[in-house]
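Peer 1: For reference, Swiss-Prot lists these features for the protein:
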- C122 to G: Prevents DNA binding but no effect on heterodimerization with RXRA (MUTAGEN)
- 239-466: domain 'NR LBD' (DOMAIN)
- S280, Y314, Y464: indeglitazar binding site (BINDING)
- D304 to A: Reduced heterodimerization with RXRA. Reduced DNA binding (MUTAGEN)
- L370 to R: Abolishes heterodimerization with RXRA. No DNA binding (MUTAGEN)
- L391 to R: Abolishes heterodimerization with RXRA. No DNA binding (MUTAGEN)
- A431 to T: No effect on heterodimerization with RXRA nor on DNA binding (MUTAGEN)
- L433 to R: Abolishes heterodimerization with RXRA, DNA binding and transactivation activity (MUTAGEN)
Amino acid sequence: MVDTESPLCPLSPLEAGDLESPLSEEFLQEMGNIQEISQSIGEDSSGSFGFTEYQYLGSCPGSDGSVITDTLSPASSPSSVTYPVVPGSVDESPSGALNIECRICGDKASGYHYGVHACEGCKGFFRRTIRLKLVYDKCDRSCKIQKKNRNKCQYCRFHKCLSVGMSHNAIRFGRMPRSEKAKLKAEILTCEHDIEDSETADLKSLAKRIYEAYLKNFNMNKVKARVILSGKASNNPPFVIHDMETLCMAEKTLVAKLVANGIQNKEAEVRIFHCCQCTSVETVTELTEFAKAIPGFANLDLNDQVTLLKYGVYEAIFAMLSSVMNKDGMLVAYGNGFITREFLKSLRKPFCDIMEPKFDFAMKFNALELDDSDISLFVAAIICCGDRPGLLNVGHIEKMQEGIVHVLRLHLQSNHPDDIFLFPKLLQKMADLRQLVTEHAQLVQIIKKTESDAALHPLLQEIYRDMY
């Protein structure tokens, strides 16, 4: 009977080739960078919305040709006005006031002057123009009025004042009318909700696309594996391989094609090693198709695509391999077979050392109780890792990774609300996977040098060529 205590997903072990020492001492620092990225993403996502583009609906007649102003007008508001804030209200901010830009130049508004929010500079400019009845030289260029250039074209600046609704008849001595304040609150809430809804929709869309690509491209996933290991599958249970006799039986039925062409005449350890490589090559192909479906990946420079896959496939494979493992063994041959952990440990050295570290990692990884939607985002984050050596467009790839890590974090919060430390635990698992790949590659290096019959598959050799 197959024990089913742990979670499962697809794939089988992977063999490595030419490699010296995969991970550098800089790795922990690199993982720190990932954590900083995720923290900054979290801060951005939970921060308040800075309202910078609000405009009132209002008009005031301008003029054609030279501008002749209305007759006198009293002074406007005090230089600075702070609006009282009700705790919990929409305009509550660290400064205790609504943070609004000047309607004319975009500088920070000091208050509600002449019927609109304006800065001290534009308030004073409008007041002087009105009081002194200034006439400015006509300008037909419709100059854009900004903080840095607002003094260059007084004609266009005054027209901007009028167009946004400034009027000497609308003086409120810096206080915002109650109706305007209510209107502003409603506008801010609407904008915030619209932006939140839009961002949430984008994040959900990204998560959905990655999850669908995961289900589409991998032959085995955790749900399928759990059903098989629990004995709930409608078809026949997996054939258990626990000794040399059952191994030979499985080779004649489950993996007959893999042990053809002379492989069947080699010793059992070499045959198992060969089957592991064949499964790994198939998984590399699946991972390549999955990566192409990650939004933005296919648009990367081809060299960067190759580099990301070259450095990421083994980490991704060992993460997904956990899903077909439990404490007693692992599924093989598309779930049709189950090879026991004890049998793998009984193989002669160095082959007996290949799978045991993967079981140790899998038990800890499976304890996180991730589902396929979690794993799909985790694998995508592994592939789109901006610290891989030799990348050409590092900035763009880091931005991709930030987006995926952000989605992963939010998805975990939603999918596992009771485990607030799950996200940092997964970041640590990224570090553990790099170490696992390092140790695996070193072991395969030993096998390559000492076992003449255990040849490496050409694709796997290419993956490890000049990797570190």
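From the backbone N, Cα and C atoms, a Cβ is placed for every residue, glycine too.
Bear in mind that the values here come from a model prediction, so they are computed numbers and not experimental data.
Any idea what these are sitting next to in the structure?
Peer 2: C122 (mutagenesis position) falls within a helical segment according to DSSP. The Cβ of C122 (mutagenesis position) lies under 8 Å from the Cβ of C102, I104, C105, D107, H113, R150, R157, C161, each on the same chain and at least six residues away in sequence.
Note on the domain 'NR LBD' (239-466): its mean pLDDT in the predicted model is 92.
Following the DSSP three-state reduction, the secondary structure of S280 (indeglitazar binding site) is helix.
Around D304 (mutagenesis position), taking its Cβ as the centre, 19 other Cβ atoms fall within 10 Å, counting all chains. DSSP assigns D304 (mutagenesis position) to a helical segment in the three-state reduction.
DSSP assigns L370 (mutagenesis position) to coil in the three-state reduction, placing it in neither a helix nor a strand.
Taking the Cβ of L391 (mutagenesis position) as reference, residues of its chain lying under 8 Å away and at least six apart in sequence are, in sequence order, D304, T307, L308, I397. The secondary structure of L391 (mutagenesis position), as reduced to three states from DSSP, is coil rather than helix or strand.
Counting every protein chain shown, the Cβ of A431 (mutagenesis position) has 16 other Cβ atoms within 10 Å.
Cβ environment of L433 (mutagenesis position): E315, F318, A319, F361, I382 lie under 8 Å away, each six or more residues apart in the same chain.
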Peer 1: Can you tell me whether DSSP puts L433 (mutagenesis position) in helix, strand or coil?
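Peer 2: Reduced to three states, the DSSP call for L433 (mutagenesis position) is helix.
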Peer 1: Could you tally the C-beta atoms, other than its own, that fall within 10 angstroms of the C-beta of Y464 (indeglitazar binding site)?
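Peer 2: That number is 23.
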Peer 1: Rounded to the nearest angstrom, how far is the Cα of A431 (mutagenesis position) from the Cα of Y464 (indeglitazar binding site)?
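Peer 2: So the Cα of A431 (mutagenesis position) lies 19 Å away from that of Y464 (indeglitazar binding site).
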Peer 1: A 10 Å Cβ contact count, applied to the recorded positions Y314, L370: which residue has the minimum?
Peer 2: L370
Peer 1: Roughly how many angstrom lie between the C-alpha atoms of L370 (mutagenesis position) and Y314 (indeglitazar binding site)?
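Peer 2: Y314 (indeglitazar binding site) has its Cα 19 Å from the Cα of L370 (mutagenesis position).
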Peer 1: Do you know offhand how many angstrom separate A431 (mutagenesis position) and S280 (indeglitazar binding site) by C-alpha?
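Peer 2: That comes out at 21 Å between the alpha carbons.
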